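Peer 1: Pulled the feature table from Swiss-Prot, pasting it below:
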| type | residues | note |
| --- | --- | --- |
| MUTAGEN | Ala54 to Val | Reduces the efficiency of iron transport |
| MUTAGEN | Arg124 to Lys | Slightly reduces the efficiency of iron transport |
| MUTAGEN | Gly202 to Lys | Reduces the efficiency of iron transport |
Amino acid sequence: MVVVSPKMANATPNGSVPHNHVGAVLLTIPTIKIDGKQTLATEDHTSIDYLQRAQWLRAAILGANDGLVSVASLMMGVGAVKRDAKAMLLAGFAGLVAGACGMAIGEFVAVYTQYEVEVGQMKRDMNMSVGGERDLEMEMERRTLPNPLQATLASALCFSIGALVPLLSAAFIENYRTRIIVVVAMSCLALVVFGWVGAKLGKTPK
């Protein structure tokens, strides 16, 4: 909170203070113009750790693209053998369940291994001297370590979302040729959307 001396009320229009008001303090508050009006300039103190976000964002984008491409390819492969919408949908749903489970397990093992390697390296660097446990906890809080559970949930959920695109695209189309065209078109469009979402969430430079 800023307290302004009452003597400042006698300041001249150009912002200077008369000599007889020696004790007055002139504070300059930066302003910015918005639509021709002067407004106070404020700083955005909201800080987001994008390195931490990148841990689950990588798993999410990978899972979404994998679910989209793998399930769409599986459905088109089954459709080439049997041009039946029901067979394609059953194959796609089976691919969704199996793929989501596989991505979740694989992501958890991979990220947890990375977590253990980084923690082990931190212990070796600190030599675990006297007070090393406390220093290790402080260092772990300071550094951005991977979160296995977060990456697992992001990967499985986004794989399912990606797999739903070809499934929903083919669910209501009877003609085989039209069904394949719609699945391919929607899959290509979804790839662009997933890439755009990843760029926006990651705040990548334009």
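Cβ from N, Cα, C; glycine included.
Although substitutions are noted, the structure shown does not include any of them.
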Peer 1: Quick check on the mutagenesis positions: of Ala54, Arg124, Gly202, whose CB has the lowest count of neighbouring CB atoms inside 10 Å?
Peer 2: Arg124
Peer 1: According to DSSP, which kind of secondary structure is Arg124 (mutagenesis position) found in, if we only use helix, strand and coil?
Peer 2: helix
